[in-house]
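For reference, Swiss-Prot has these:
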type     : residues                                                       : note
MUTAGEN  : His138 to Ala                                                  : No effect on both kinase and phosphorylase activities
MUTAGEN  : Gly148 to Ala                                                  : Loss of both kinase and phosphorylase activities
MUTAGEN  : Gly153 to Ala                                                  : Loss of both kinase and phosphorylase activities
BINDING  : Gly153, Lys154, Ser155, Gly156, Val157, Gly158, Lys159, Ser160 : ATP binding site
MUTAGEN  : Ser155 to Ala or Thr                                           : Nearly no effect on both kinase and phosphorylase activities
MUTAGEN  : Ser155 to Cys                                                  : Loss of both kinase and phosphorylase activities
MUTAGEN  : Lys159 to Arg                                                  : Slight reduction in both kinase and phosphorylase activities
ACT_SITE : Lys159                                                         : active site
MUTAGEN  : Ser160 to Thr                                                  : Nearly no effect on both kinase and phosphorylase activities
ACT_SITE : Asp177                                                         : active site, proton acceptor
MUTAGEN  : Glu202 to Ala                                                  : No effect on ATP-dependent kinase activity, but loss of both PPi-kinase and phosphorylase activities
MUTAGEN  : Arg204 to Ala                                                  : Reduced kinase activity and loss of phosphorylase activity
MUTAGEN  : Gly205 to Ala                                                  : No effect on ATP-dependent kinase activity, but loss of both PPi-kinase and phosphorylase activities
MUTAGEN  : Gly207 to Ala                                                  : Reduced kinase activity and loss of phosphorylase activity. No effect on FBP binding
ACT_SITE : Arg243                                                         : active site
Amino acid sequence: MAKVRTKDVMEQFNLELISGEEGINRPITMSDLSRPGIEIAGYFTYYPRERVQLLGKTELSFFEQLPEEEKKQRMDSLCTDVTPAIILSRDMPIPQELIDASEKNGVPVLRSPLKTTRLSSRLTNFLESRLAPTTAIHGVLVDIYGVGVLITGKSGVGKSETALELVKRGHRLVADDCVEIRQEDQDTLVGNAPELIEHLLEIRGLGIINVMTLFGAGAVRSNKRITIVMNLELWEQGKQYDRLGLEEETMKIIDTEITKLTIPVRPGRNLAVIIEVAAMNFRLKRMGLNAAEQFTNKLADVIEDGEQEE
């Protein structure tokens, strides 16, 4: 998991630092935010102190109604030794009690002109993206008709050559050789290329080529959600391969199950066309049109009609 510090959030959203500068390198370990309304009312039993605290108009207007002594106690309790930051929205004025408590405990107090809900949404999206679980897989990621296809297989099976043919057919390369994958949601995997090899494709006998330079900016993209895995393997004579497409194999990446197709490789098979059609067929299945199921249903009807005639 990547490290995110308060300083990163401050720079990303151009937040104004009010006080507690010594704590700007505190780590942020979770994407969940806290709006400590009930804590300002005095209930700290389940206070999530390790989260970024977000104060809006509602919390601060209630805070202003508290007696002076309670104001100091509430802010001292909000500013703990593990609280990454306290952020105020709408350019609200900062209570002096909060400034004093933040300087005392080294908790950064930041301010944003954004509305509270808008700021909360943007912060959550940023933190979920940066704190998402990550892994790296040997393969090629291509955007085919809007479907993120991760092509895997043993070294030398023809992954990069297939990707090159797909790019020539108008599809977009995301990553070759090494695909960095992060799980942004419970069932969302997003892949991208390491910065060092972004837009590059390695073809044996030809060397390294820059896809964006050769084919233009429309032939590449920086990241893509992975929807299906296509595993290329050398054809084995005695092995049984799926010929109808009724059985759906899956592959687990991090904590997400992804549909996986195994495509046997042998001379004369146009892998680029097969993968292209597989991506289109996958989209049709998700739209409720399954050719294999339609065929088996028709076959069952024909068999049933034949039995009735007998």
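Backbone N, Cα and C atoms are what each Cβ position is placed from, and that goes for glycine too.
Listed recorded positions near Gly156 (ATP binding site): none (candidates His138, Gly148, Asp177, Glu202, Gly205, Gly207; Cα-Cα distance within 10 Å).
The mutagenesis positions near Ser155 (mutagenesis position), taking a 10 angstroms Cα-Cα threshold over the set His138, Gly148, Glu202, Arg204, Gly205, Gly207, are His138. The ATP site is set by Gly153, Lys154, Ser155, Gly156, Val157, Gly158, Lys159, Ser160; from the centre of their CB atoms, other residues of the chain with a CB within 8 Å are Leu232. Of all the mutagenesis positions listed here (Ser155, Ser160), the one with the fewest other CB atoms within 10 A of its own CB is Ser155. Fewest Cβ neighbours within 10 Å among the recorded positions Asp177, Glu202: that distinction goes to Glu202. Distance between Cα atoms for Gly205 (mutagenesis position) and Val157 (ATP binding site): 14 Å, as a whole number.
Comparing Lys154 (ATP binding site) with Glu202 (mutagenesis position), their Cα atoms are 15 Å apart once rounded.
In the three-state DSSP scheme, Asp177 (active site, proton acceptor) falls into the coil class. In this structure, the C-alpha atom of Gly148 (mutagenesis position) lies 24 angstrom from that of Arg204 (mutagenesis position). Between Gly158 (ATP binding site) and Arg204 (mutagenesis position), the C-alpha separation comes to 9 Å. Here the Cβ of Lys154 (ATP binding site) has 13 other Cβ atoms within 10 Å, regardless of which shown protein chain they belong to.
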